[in-house]
Amino acid sequence: MASTSYDYCRVPMEDGDKRCKLLLGIGILVLLIIVILGVPLIIFTIKANSEACRDGLRAVMECRNVTHLLQQELTEAQKGFQDVEAQAATCNHTVMALMASLDAEKAQGQKKVEELEGEITTLNHKLQDASAEVERLRRENQVLSVRIADKKYYPSSQDSSSAAAPQLLIVLLGLSALLQ
């Protein structure tokens, strides 16, 4: 048999004890950290799965749904408001255009009224003149009628006014037709 020689690192005894104590300390520290972190994790897990937590989660989800619905309704309301504002602007523009048109129509109507008033004044003057002329001709006609009647009773051969009577009658009829 061959001889075997084992070479061991010779470690002093005191170093081995220090190592064991160090490993034991690290192990205890790790175990302590696991326990310190594990206990709150277990408590958190229990609380997270509790009925109150689930109710809170449901409430949060409902709030999100309601918030989303309200945001949609707000968006629709804002769009509707913008549409109404656009319609109001159109209506205001139309009203302004109609008011301008109405003012123009009023001015034109006032001008027409003034023209008609002037024409009425002119026609009234013509009517007064024609009435005065008719009155004058009526008096002349009466005078001529009296003369004609006198000539029937007192005939005269040199009377030229009897030929003017039919002409005067035609003038009177023409004037009365104009007045009507």
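Positions of Cβ are set from backbone N, Cα and C atoms, glycine also.
Remember, predicted model here, so these are calculated numbers, not experimental data.
Listed in Swiss-Prot:
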type	residues	note
MUTAGEN	Tyr6 to Ala	Partial resistance to Vpu and significantly reduced activation of NF-kB; when associated with A-8
MUTAGEN	Tyr8 to Ala	Partial resistance to Vpu and significantly reduced activation of NF-kB; when associated with A-6
MUTAGEN	Lys18 to Arg	Abolishes redistribution to late endosomes in cells expressing KSH virus E3 ubiquitin-protein ligase K5
MUTAGEN	Lys21 to Arg	No effect on redistribution to late endosomes in cells expressing KSH virus E3 ubiquitin-protein ligase K5
MUTAGEN	Cys53 to Ala	Prevents homodimerization and inhibition of SARS-CoV, HCoV-229E, and HIV-1 viral particles production ex vivo; when associated with A-63 and A-91
MUTAGEN	Cys63 to Ala	Prevents homodimerization and inhibition of SARS-CoV, HCoV-229E, and HIV-1 viral particles production ex vivo; when associated with A-53 and A-91
MUTAGEN	Asn65 to Ala	Loss of glycosylation site
MUTAGEN	Cys91 to Ala	Prevents homodimerization and inhibition of SARS-CoV, HCoV-229E, and HIV-1 viral particles production ex vivo; when associated with A-53 and A-63
MUTAGEN	Asn92 to Ala	Loss of glycosylation site. Impairs anti-viral activity
Asn65 (mutagenesis position) in three-state DSSP notation:
helix
Restricting the comparison to the mutagenesis positions Cys63, Cys91, Asn92, which residue's C-alpha is spatially nearest the C-alpha of Lys18 (mutagenesis position)?
Cys63
What's the CA to CA span in angstrom from Cys63 (mutagenesis position) over to Cys53 (mutagenesis position)?
15
Between the Cα atoms of Asn92 (mutagenesis position) and Cys53 (mutagenesis position), what distance do you get, rounded to the nearest Å?
57
For Lys21 (mutagenesis position), find which of the mutagenesis positions Cys53, Asn65, Cys91 come within 10 Å, Cα to Cα.
none
Secondary-structure category, per DSSP, in which Lys21 (mutagenesis position) falls:
helix
State the Cα to Cα distance, in Å, between Cys91 (mutagenesis position) and Asn65 (mutagenesis position), rounded to an integer.
39
Between Asn65 (mutagenesis position) and Cys53 (mutagenesis position), how far is it from one CA atom to the other, in Å?
18
At a 10 Å cut-off from the C-beta of Asn65 (mutagenesis position), count the other C-beta atoms across all protein chains.
10
